[in-house]
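J.: What Swiss-Prot shows for this protein is this:
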- THR11 to Asp: Suppresses its effect on KCNMA1 channel activation and on deactivation kinetics; when associated with E-17 and E-210 (MUTAGEN)
- SER17 to Ala: Suppresses the effect of okadaic acid and increases activation time constant; when associated with A-11 and A-210 (MUTAGEN)
- SER17 to Glu: Suppresses its effect on KCNMA1 channel activation and on deactivation kinetics; when associated with D-11 and E-210 (MUTAGEN)
- ASN53 to Ala: Loss of N-glycosylation and reduced protection against charybdotoxin; when associated with A-90 (MUTAGEN)
- ASN90 to Ala: Loss of N-glycosylation and reduced protection against charybdotoxin; when associated with A-53 (MUTAGEN)
- SER210 to Ala: Suppresses the effect of okadaic acid and increases activation time constant; when associated with A-11 and A-17 (MUTAGEN)
- SER210 to Glu: Suppresses its effect on KCNMA1 channel activation and on deactivation kinetics; when associated with D-11 and E-17 (MUTAGEN)
Amino acid sequence: MAKLRVAYEYTEAEDKSIRLGLFLIISGVVSLFIFGFCWLSPALQDLQATEANCTVLSVQQIGEVFECTFTCGADCRGTSQYPCVQVYVNNSESNSRALLHSDEHQLLTNPKCSYIPPCKRENQKNLESVMNWQQYWKDEIGSQPFTCYFNQHQRPDDVLLHRTHDEIVLLHCFLWPLVTFVVGVLIVVLTICAKSLAVKAEAMKKRKFS
C-alpha cells in the first residue's frame, strides 16, 4: 500500500499544473462577476435604447457655465469653465421634444447640457470648442434627419447621439471569463487523467513482470 500511495503522489510539475488550473477556474468565475457588475449591466441598459430618426428643433446656449477638470501634468490638475449649449430634437419614436446628448457618459456627467468640450486650462478655448460644436449643429446638420437612440422607459426626455456600448461588449463579458474557466478545467482534468493513466500503466507493468 505504501508503494501504491507513493505512485499516486503528484510530481512538482503536476502540482503546479493543477494549481494553475484551479487559479484559472477561480479567475474565470471572479472575472465573470466583475465584468457583469461593471460592464454587463450598463451595456444592457444602453442596448435597450431604440434607434430613431431625429431632427434638430433648436440649438442655443442657456447662459449657464459649468466646471470641468483639466490635467497639466502628472501631479497637476485644475478646473476651468465651459458654457452650456442645448440641442433639442424631435425623435421619430415618440414624436416629442427631447434633449440631445453625445453619449451615456456625457448624459450622466452633465444631464443639463448637450455637449462637454475637452477641458482646457483657458476658458476661452472651452468656449471656442462649444461654439464650433454649436455652429456645426446649426449649419451642417440643420434640419437634416440623423440617427439617435431613445429609451422611452428610462429617459423619455433625452436622446443619445452615440451608444457607449454595443453587442461586442456583451460578447467579451461572457467570452473571456468562460475561456479562462474552461482552460482551467481542462488543465486540471488532463493533469489528473494523465497521472491516473501513468499509474495504471505502471501497475500493469509491475503485474506483468511480477
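Positions of Cβ are set from backbone N, Cα and C atoms, glycine also.
I'm curious about the neighbourhood of these features; can you describe it?
T.: Residue environment of THR11 (mutagenesis position) contains 10 other Cβ atoms, counted within 10 Å of its Cβ in all protein chains.
Here SER17 (mutagenesis position) comes close to ILE187, THR191: these same-chain residues lie at least six apart in sequence, with C-beta atoms under 8 angstroms from its C-beta.
In the three-state DSSP assignment, the secondary structure recorded for SER17 (mutagenesis position) is helix.
In this structure, ASN53 (mutagenesis position) is part of a beta strand by DSSP.
Here the Cβ of ASN90 (mutagenesis position) has 17 other Cβ atoms within 10 Å, regardless of which shown protein chain they belong to.
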J.: Taking the Cβ of ASN53 (mutagenesis position) as centre, how many other Cβ atoms lie within 10 Å?
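T.: Around ASN53 (mutagenesis position), other Cβ atoms within 10 Å: 14.
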